[in-house]
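Record features (Swiss-Prot):
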- 576-627: domain 'LRRCT' (DOMAIN)
- 670-813: domain 'TIR' (DOMAIN)
- D94 to N: In strain: KK/HLJ (VARIANT)
- V254 to I: In strain: A/J, BALB/cJ and SEA/GNJ (VARIANT)
- A477 to S: In strain: P/J (VARIANT)
- T516 to A: In strain: LP/J (VARIANT)
- E593 to D: In strain: A/J, BALB/cJ, P/J, SODL/EI, SEA/GNJ, NZW/LACJ and VM/DK (VARIANT)
- V637 to I: In strain: P/J (VARIANT)
- R761 to H: In strain: A/J, BALB/cJ, SODL/EI, SEA/GNJ, NZW/LACJ and VM/DK (VARIANT)
Amino acid sequence: MMPPWLLARTLIMALFFSCLTPGSLNPCIEVVPNITYQCMDQKLSKVPDDIPSSTKNIDLSFNPLKILKSYSFSNFSELQWLDLSRCEIETIEDKAWHGLHHLSNLILTGNPIQSFSPGSFSGLTSLENLVAVETKLASLESFPIGQLITLKKLNVAHNFIHSCKLPAYFSNLTNLVHVDLSYNYIQTITVNDLQFLRENPQVNLSLDMSLNPIDFIQDQAFQGIKLHELTLRGNFNSSNIMKTCLQNLAGLHVHRLILGEFKDERNLEIFEPSIMEGLCDVTIDEFRLTYTNDFSDDIVKFHCLANVSAMSLAGVSIKYLEDVPKHFKWQSLSIIRCQLKQFPTLDLPFLKSLTLTMNKGSISFKKVALPSLSYLDLSRNALSFSGCCSYSDLGTNSLRHLDLSFNGAIIMSANFMGLEELQHLDFQHSTLKRVTEFSAFLSLEKLLYLDISYTNTKIDFDGIFLGLTSLNTLKMAGNSFKDNTLSNVFANTTNLTFLDLSKCQLEQISWGVFDTLHRLQLLNMSHNNLLFLDSSHYNQLYSLSTLDCSFNRIETSKGILQHFPKSLAFFNLTNNSVACICEHQKFLQWVKEQKQFLVNVEQMTCATPVEMNTSLVLDFNNSTCYMYKTIISVSVVSVIVVSTVAFLIYHFYFHLILIAGCKKYSRGESIYDAFVIYSSQNEDWVRNELVKNLEEGVPRFHLCLHYRDFIPGVAIAANIIQEGFHKSRKVIVVVSRHFIQSRWCIFEYEIAQTWQFLSSRSGIIFIVLEKVEKSLLRQQVELYRLLSRNTYLEWEDNPLGRHIFWRRLKNALLDGKASNPEQTAEEEQETATWT
């Protein structure tokens, strides 16, 4: 019987191995389940057995497979793409590809294959692309691919092939369209080498012979041969050899001929114009010249290419292109990465397409005369335009495509008059000037595509897009709007399906901006400064499927979120400043409920409060809000009650003291004739004028002044009430600008009103010391009303005015004053003496 400990170990091991799935030991990476597997550089010596039979794509590159044995891939009947690059394969046995009836792409790059058997490629009945670069292949004759009747592209570059002779089995490859023989050791091309092409004129083959050290092409080697494309780049060591070889291309009919060199590999120091004379006997539809040094500016020497339909110059050191003969029948001209010092002067009646891009150096646009031009690409040149754009600039009214992107300053001076056929217009990353001063696009009713992204445009004119009734794509990212508010500029573009407003510094959206865009499908509002998500802006977008509001500062929603269009399928709200607080509970709950169309909702994080920073929005717990609401409600009610009681006590405290004082002093005599309320700014006038004339004059009055009569150690408010109001018959209010602006003076005045009401007598005398603006006076409504309805004294600093002022003031103070015989006699005596 098995010992217990041994039985336990056995069961544990059995359980462990039973949990392992077949794929758990597979070193390959599952890119697409059951479809694509990445097994690169896993030190595999054979094809893994546990890859699913349904696999269509396998990358086995950089594994030491050494030998491909028969039936190596028989388990992968659905395989379509196979990469065996640099697997050290030396031998391919017969039937190695057995069962791969659907394989269309096979890559054997970098394998030192020593020899091929006749059946090395048997079974590949659907192969279309075969790459055998760096496989030590010595000739096409020894390459057994005659049975690959579906083959379209053959790449045998960078091998040891010395002859370009196309074997007889090529007649079986009726679908072959491209053969790459570049970077081999082919030095000569003879008549017999291309006999297959001569006997099969129906073959439309592209042949790449670049980087072969060709020094001789036999006369009539290409006579009667038809090719789709012939590439001869970096083949010739001297101009004379190149000229002779090109002359021996006579009789060739080629759709596209590519000559020249490579950017980093130059054999010819000087490209002499006479070289091109060798092409006069070659029928060429399209010609391309690449990376040549010291190229002649005399384009007339291209007379052998006068009848080509397309001319292309790429990386050519040409500095001027002018005086191109009008009889040249070029329909397409491309000038890419050249070194032009000025814009080409062109007058070509047949030219339909002009591409001038990535020129090395800044140039200014010049007017051209191209009546047939329909396509114009002038992008990435640092071009400057002093005026754009109209028929007079281009000399054509057939233009449909205009690309002026990635240039310098473009001054808009016309509204495309004569260019009404335009359908595509691109200004991105150029600086547009004056584009908002008028309706620059008014004539472009047929325009379908407009890109003004990153053009330093500040949109402050709602009519900027007037006339664009057919526009379906509008890109305007990286610009700005007046007051950072998206204004109603889309009223006329009712056919828009794509609108990009990203990085426009937008903070607000005007009401009804999108209401006419019923066909809009994609709206990009990302990378702006929007604070709220307002669904009412989008409820008229009946066709909207994608809305991107990511990278804004959105904290919460505004309004009812159910207003989003039913067609909306993708909505991106990531990277916003979402506030995960109970105040925004409805918005947070809505986010949780809309997982089906919110993009990357599981990555949405909270920005505030601080304790929830970087927390996931989906983790916000709504239940805590109910508890908080109860606590907050009780707290708020308590605070309101306490605050109300405190406010009432504070507000009426002094009035209560005043009432109590009135009862206390109601039967006693007043000590003072008047209590003076004034601003400290007017104290000089009170001391030098008021006190001097009333207390030292005739009759004498006794005034209550705070700086003299208030009791030290007692609160100011208590002194005002007890010493000022309760012991005075009247109150003198000295009104001035500073008085109205002083909160303390206004407080004293309000207490005086209460005192007057409680004493049931007219005891307040107003003195307007200086002219006070009505606007300032209206700030104190009650004071303004009293001054409007009651008589007051105005101080006038002149003899007559002073005399009247003091007489009226003394009469007002005498009103209600009890008579004192001794004081009256004394005053009469002083009066007589004074008289």
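One is the number of the first residue shown, and numbering goes on along the chain from there.
Quick reminder: no glycine exception, Cβ is built from N, Cα and C everywhere.
For all the noted positions, this structure keeps the original residue and models no substitution.
Highest local Cβ density among the variant positions D94, E593 belongs to D94, counted as other Cβ atoms within 10 Å over all protein chains shown. Taking the domain 'TIR' (670-813) as a whole, pLDDT averages 81 in the prediction. Neighbour count (other Cβ atoms within 10 Å of the Cβ, all protein chains): 18 for A477 (variant position). Burial estimate for the variant positions (V254, V637): highest at V254, by number of other CB atoms within 10 Å. Separation of the C-alpha atoms of T516 (variant position) and E593 (variant position): 29 Å, rounded to the nearest whole number. Closest by Cα distance to E593 (variant position), from the variant positions D94, V254, A477, V637, is A477.
Its Cβ taken as reference, T516 (variant position) is surrounded by 17 other Cβ atoms within 10 Å in the chains shown.
Note: the CA-CA distance between D94 (variant position) and V254 (variant position) rounds to 39 Å. Reduced to three states, the DSSP call for T516 (variant position) is coil. Geometry remark: V254 (variant position) versus A477 (variant position), CA distance 45 Å.
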